[in-house]
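Scroll down for the structure; my scribbles are underneath it.
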Amino acid sequence: MINDKLVHFLIQNYDDILRAPLSGQLKDVYSLYISGGYDDEMQKLRNDKDEVLQFEQFWNDLQDIIFATPQSIQFDQNLLVADRPEKIVYLDVFSLKILYNKFHAFYYTLKSSSSSCEEKVSSLTTKPEADSEKDQLLGRLLGVLNWDVNVSNQGLPREQLSNRLQNLLREKPSSFQLAKERAKYTTEVIEYIPICSDYSHASLLSTSVYIVNNKIVSLQWSKISACQENHPGLIECIQSKIHFIPNIKPQTDISLGDCSYLDTCHKLNTCRYIHYLQYIPSCLQERADRETASENKRIRSNVSIPFYTLGNCSAHCIKKALPAQWIRCDVRKFDFRVLGKFSVVIADPAWNIHMNLPYGTCNDIELLGLPLHELQDEGIIFLWVTGRAIELGKESLNNWGYNVINEVSWIKTNQLGRTIVTGRTGHWLNHSKEHLLVGLKGNPKWINKHIDVDLIVSMTRETSRKPDELYGIAERLAGTHARKLEIFGRDHNTRPGWFTIGNQLTGNCIYEMDVERKYQEFMKSKTGTSHTGTKKIDKKQPSKLQQQHQQQYWNNMDMGSGKYYAEAKQNPMNQKHTPFESKQQQKQQFQTLNNLYFAQ
């Protein structure tokens, strides 16, 4: 049976039903129908039955109307409700009036269908001009938005849409998950050997080791076997874990406890505190090396399968990374345009922290004046800062055109794998971490996000040496074959795929021909001036006496008795940094230096 009261309601309120804030939502239309008092029978149902049965009756009445006048009510199917649509998108008022006139003759004056449609479109597209209508619409909208969150409204469409929107915002793109899986299956691992946490094992081993020059030479297995009876599992633990054995010396006072500096102590032979030596059985080390090599071989085979290539070079599977490249230079006076553009830059400036350090430092003005903005059009930069220079580092990044997007903390651990809370780790307070600012320039689409965390837990090494884990983070962000630069680097910072510059490097090594050409032009323009940078070098020919000195010098060079070859023989590290310099090229360089010397 047709519910004529519902038909009358749809005719009288079709404009409000289709427009915001109701927007045709069935359950909101139902609520308006009930609250308007259009149907006494429905009100009776409301008092006697639950809301689900009421809404079912309302839906059945709509179905009866559609059966009587097809296409008079049209819905938009939504996936939130599987069994029925949830939204009315169109009401044919003309057809509904005809239907209502069947029950109440001549109640509505009928117009043409086209005029009815025009009336509907006009009402939907025309904005209310009167202030009262605007206020009414605003009040209805605020009423929809400001519902009581303590009341269970899970059945209302607006609550369902809100939950759906929140879930959609919380959902991470598939690219994040794929990038994380790619990093998991293609990143090579390093060997890991667990550390024994039983202090009694270290005490027993300290009485069974033979130490010479702060090195463990051998173990007395007879004593260890005797201790096995009272300490079951001791031998198995020795063969499967790392042990730190106390290095007891005549001057050691056990009551003082562990040294704050442990293996970094500068007075190791005279310090009265307890120090430790690391013991790893050779069989355990070999087994760990084999397992690591086998795992990395399997991982390298995964790299050859390009199952996800977003953010990587198109030839990632077959392309090999460039060998390590470096230039020894004074960064403050170097022309960064020689290097070109990079995707990732790491900078570890020697901030002036007002302490006696074994290396030179730069003042703030010099660091702020570095033209780092020339190195990237878009990309990411990692800037190491001290506690004093955090705000200065952020200001520098902003001046270079970067936005500070994150801050990574390096949690330092000592020889025993514990966090550092004492020792030479700060000026005013002992620092247990260091700060790394992350800056972003431009809007690079190729960065792989949400792979690593903003914490690095790693052991300290030489003074000012930073953890190697940062290189892995940078390569996973930008890709293995992206151009990467490290500024203020040293010999231990050079690595394949990276370009390193700094004044503590040994020699030069450049594989990129374009950079080599620009560097030669830069050096040529630089050597065309005197050491003061103002006086031009006189290009006159050397005198006869000067030529004799030069000839004698080259003879010594050819015989290998020159100072350069003597030093190179004593320090073979100097030889590996000149792969492009033939003997003739070396002569040309020394010839240039001699000309400069004899011209003065």
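The backbone N, Cα and C atoms fix where each Cβ goes, glycine too.
The mutagenesis experiment Asp348 to Ala is recorded by Swiss-Prot, whose note states: Impairs ability to sporulate. Around the Cβ of Asp348 (mutagenesis position), a 10 Å sphere holds 21 further Cβ atoms from the protein chains shown.
Trp351 (mutagenesis position): 19 other CB atoms within 10 A of its CB, across all protein chains. Trp351 to Ala appears in Swiss-Prot as a published mutagenesis result, with the remark: Impairs ability to sporulate.
Under the DSSP three-state reduction, Asp348 (mutagenesis position) is assigned to coil, being neither helix nor strand.
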